[in-house]
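First comes the structure, then the notes that go with it.
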Amino acid sequence: MSTESMIRDVELAEEALPKKTGGPQGSRRCLFLSLFSFLIVAGATTLFCLLHFGVIGPQREEFPRDLSLISPLAQAVRSSSRTPSDKPVAHVVANPQAEGQLQWLNRRANALLANGVELRDNQLVVPSEGLYLIYSQVLFKGQGCPSTHVLLTHTISRIAVSYQTKVNLLSAIKSPCQRETPEGAEAKPWYEPIYLGGVFQLEKGDRLSAEINRPDYLDFAESGQVYFGIIAL
């Protein structure tokens, strides 16, 4: 084989081999991809560190999560406090000068009759039908215990328009003395409060009374101890 034919075979073999895509342009592309991958990894690592150490992230809540529920409720309370109520309400107190009886008064400090409620014949007259909270408190006071058993009762009664009969709505009985004070022993004072309260459906014109069986034991030493009232709901 001549030298020329050998050179020609080598050239043909080189042409048959696939050409590489390297060179300066391929090197730059690989360098760019490597740099881009490094930046992505570095950025992800930095973000993880910032989140882990609390440098960035969701801000802490300074208010309750249910603030959206509290705000309307607070606004409703504020608006209702600014708006005068037209619901019937009454709060009467005992007359400390009435001896031997429980007499209710509305022309005293911290007493009121509003929106149609009347105090007539020592009874509260309901101005409209509806649900009412009825309440009353009395305070009894004594000195020592007599030989006879002491029973103290407190009752709230209703005389309805539909049936003219007194019916007890709430009632309580208490006995402050368990045994008689021995003769010659010191007669110690005792106190016995009774509170009554409940919700009832009332009709227009119903009459309500709060009564006791032993007015001689009532304690009027402080104001606000004996009272009677209704609140429309």
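Note: Cβ is positioned from N, Cα and C throughout, glycine not excepted.
Although substitutions are noted, the structure shown does not include any of them.
Keep in mind that what you see is a predicted model, and the values were worked out from it rather than measured.
Within the domain 'THD' (88-233), the DSSP-based counts of helix, strand and coil residues read 3 helix, 75 strand, 68 coil. What Swiss-Prot lists as domain 'THD' is 88-233.
Non-local contacts of L105 (mutagenesis position) by the CB criterion (under 8 A, 6+ apart in sequence, same chain) comprise V92, V93, A94, N95, A111. Quoted from Swiss-Prot, the note on mutagenesis experiment L105 to S is: Low activity.
The Cβ neighbour count for R108 (mutagenesis position), using a 10 Å radius over every protein chain in view, is 15. In Swiss-Prot, the entry for mutagenesis R108 to W states: Biologically inactive. The structure shown retains the original residue.
Here the residue is the original one, while Swiss-Prot reports the published mutagenesis L112 to F with the comment Biologically inactive. Non-local neighbourhood of L112 (mutagenesis position): V89, A90, H91, N106, each in the same chain, at least six residues away, with C-beta under 8 Å from its C-beta.
The number of other CB atoms found within 10 A of the CB of A160 (mutagenesis position), across every protein chain shown, is 16. The note that Swiss-Prot attaches to the published mutagenesis A160 to V is: Biologically inactive.
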